[in-house]
Amino acid sequence: DCLGWFSGCDPNNNKCCEGYVCHWKYPWCRYDL
């Protein structure tokens, strides 16, 4: 199971769905703009 849009995530263990990024400053799944 991957994490969807705006789910809290761990930048060191990114489990976001494909197409999303997890940044240390913004620790939630979001589009890579």
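Even glycines carry a Cβ here, placed using N, Cα and C.
Here the residue is the original one, while Swiss-Prot reports the published mutagenesis Phe6 to Ala with the comment Important decrease in potency towards Nav1.2, Nav1.3 and Nav1.7. Around Phe6 (mutagenesis position), taking its Cβ as the centre, 10 other Cβ atoms fall within 10 Å, counting all chains.
A mutagenesis experiment is reported in Swiss-Prot for this position, Asn14 to Asp, and the note states: Increase of Nav1.2/Nav1.7 selectivity over Nav1.3; when associated with R-27. The number of other Cβ atoms within 10 Å of the Cβ belonging to Asn14 (mutagenesis position), over all protein chains shown, comes to 14.
Secondary structure at Asn14 (mutagenesis position), taken from DSSP and collapsed to helix, strand or coil, is coil. Swiss-Prot gives this note for the published mutagenesis Asn14 to Ala: Slight decrease in potency towards Nav1.2, no change towards Nav1.3 and Nav1.7.
Listed in Swiss-Prot as a mutagenesis experiment, Tyr20 to Ala is described as follows: Loss of potency towards Nav1.3, and important decrease (10-fold) of potency towards Nav1.2 and Nav1.7. Contacts of Tyr20 (mutagenesis position) defined by a Cβ separation under 8 A and a same-chain sequence distance of 6+ are given as Leu3, Gly4, Trp5, Cys29, Arg30, Tyr31, Asp32, in order along the sequence.
One entry in Swiss-Prot concerns the mutagenesis experiment Trp24 to Ala. Its note says: Important decrease in potency towards Nav1.2, Nav1.3 and Nav1.7. Taking a C-beta cut-off of under 8 Å and a sequence gap of six or more, Trp24 (mutagenesis position) has these contacts in its own chain: Pro11. Mapped onto three states, the DSSP output places Trp24 (mutagenesis position) in coil.
Under a cutoff of 8 A between CB atoms, and with a sequence separation of 6+ in the same chain, the neighbours of Pro27 (mutagenesis position) are Gly8, Cys9, Asp10, Pro11. Swiss-Prot gives this note for the published mutagenesis Pro27 to Ala: Decrease in potency towards Nav1.3, no change towards Nav1.2 and Nav1.7.
In Swiss-Prot, the entry for mutagenesis Leu33 to Ala states: Loss of potency toward Nav1.3, slight decrease in potency towards Nav1.7, and no change towards Nav1.2. The structure shown retains the original residue. Within the same chain, no residue at least 6 positions away in sequence has its Cβ under 8 Å from that of Leu33 (mutagenesis position).
In the three-state DSSP reading, Leu33 (mutagenesis position) counts as coil. On the backbone, the CA of Phe6 (mutagenesis position) and the CA of Asn14 (mutagenesis position) stand 13 Å apart.
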